[in-house]
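Asks: One structure is given below, represented as structure tokens, and several questions about it will come after.
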Amino acid sequence: MQVTLKTLQQQTFKIDIDPEETVKALKEKIESEKGKDAFPVAGQKLIYAGKILNDDTALKEYKIDEKNFVVVMVTKPKAVSTPAPATTQQSAPASTTAVTSSTTTTVAQAPTPVPALAPTSTPASITPASATASSEPAPASAAKQEKPAEKPAETPVATSPTATDSTSGDSSRSNLFEDATSALVTGQSYENMVTEIMSMGYEREQVIAALRASFNNPDRAVEYLLMGIPGDRESQAVVDPPQAASTGAPQSSAVAAAAATTTATTTTTSSGGHPLEFLRNQPQFQQMRQIIQQNPSLLPALLQQIGRENPQLLQQISQHQEHFIQMLNEPVQEAGGQGGGGGGGSGGIAEAGSGHMNYIQVTPQEKEAIERLKALGFPEGLVIQAYFACEKNENLAANFLLQQNFDED
């Protein structure tokens, strides 16, 4: 028989197999034909007519119609996300280890050592993934600058790591962000995903509730549909939706503040218990959880903002995605303070949180941009939220708001 298989990313392929064979044999055939990295047997879940196929059961028992398709869901191993950012950075120091060692000796003899060269000897002896991206590329750039110009070595060596750090930091941040949001769908992809999961035999309301509970992660949404939504997240998602506009204007900026203020906390608190547990005591995280539960599609933008403000925190999130999602699913604690309004001119926009008012300063140009977005017919709270989430880019914010309106319709 010929089995048509379809992934949650809407990739379709066919496998020829004897119906007397077991489901596990089909999984092994998928792995051999499509690759062990993309479709490992241990990570495959085959779903037909809303049921997970049992490995030891023969295919004929499920009466699979060749005109229909079997859904393939692949769960990625947790360890894969850890070395990803570091592997791209390690190749450069590895290839220049010999040059680096000679560079270190010449710099040591210089009359005035440059502080930026302190980490030069590190990559020669340290290669684990825990080494930071910013310290690794420094010797590579130092070696390149030392070789052609030995006399004025101090000037280029001191300045070159800055450029290298910024580029490597950006690339590692983008890798972390892609890793953290790779499983999320928004916009038109969201609608396609709803249709795709409905084709497994579920009602639209069930699918939307599962996607909401999983924050638009299709793999986890299917698991919720099969196993049940934990903690009745379905009912929590509908509680108090109007508060989004009244609790405060730029809640995404509160998340940025949380990211900026938790760098030190991460290093001190993560030693005891789970690395993300410290977030529970952060009022900014409470606000973020409330925002995301009311509007899950904001999660990618907020993760991107965290990546800019605190890449270490984003790395922790990407390494512990399931725990992070679980924390976001927890009931929101009662927040103190009432919602605030907007100021005029170059004044500030009020934001509620933790029993007192916070103000975000905006320029007259930013105020005008917010007013133009409000003129499109969106409430002020949502406009400000979108404007800050989109890095004060008016066009992106407008597209985001229009997309939100389309999704709700």
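Even glycines carry a Cβ here, placed using N, Cα and C.
Don't expect the noted substitutions in this model, because it carries the original residues.
If you look up Swiss-Prot, you'll see 1-79 marked as domain 'Ubiquitin-like', on the strength of sequence analysis. Where Swiss-Prot documents LYS6 to Ala as a mutagenesis experiment, the accompanying text is: Impairs interaction with EEF1A1. Feature annotation from Swiss-Prot assigns domain 'UBA 1' to 188-228. What Swiss-Prot records for 274-317 is domain 'STI1'. Taken from Swiss-Prot, the feature domain 'UBA 2' applies to 364-404.
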Asks: Tell me the residue counts in helix, strand and coil for the domain 'UBA 1' (188-228), as DSSP assigns them.
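Replies: For the domain 'UBA 1' (188-228), the helix, strand and coil counts are 31 helix, 0 strand, 10 coil.
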Asks: For the domain 'UBA 1' (188-228), give me same-chain residues lying six or more residues beyond its boundaries with a C-beta closer than 8 angstroms to one of its C-beta atoms, as numbers and ranges.
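Replies: The answer is 6, 8, 10, 47, 49-52, 71, 73-75, 234, 237, 292, 296-297, 299, 325, 328-329, 407.
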Asks: Long-range same-chain neighbours of LYS6 (mutagenesis position), Cβ under 8 Å, sequence gap at least 6?
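Replies: Sequence-distant Cβ neighbours: THR12, PHE69, VAL70, VAL71, VAL72, GLU196.
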Asks: Do you know the DSSP helix, strand and coil residue counts for the domain 'UBA 2' (364-404)?
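Replies: Looking at the domain 'UBA 2' (364-404) with DSSP, the answer is 32 helix, 0 strand, 9 coil.
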Asks: Suppose you look only at the domain 'STI1' (274-317); what would the mean pLDDT be?
Replies: 76
Asks: Could you put numbers on the helix, strand and coil content of the domain 'STI1' (274-317), residue by residue per DSSP?
Replies: 38 helix, 0 strand, 6 coil
Asks: Count up the helix, strand and coil residues in the domain 'Ubiquitin-like' (1-79) according to DSSP, in that order.
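Replies: Its residues divide into 21 helix, 26 strand, 32 coil.
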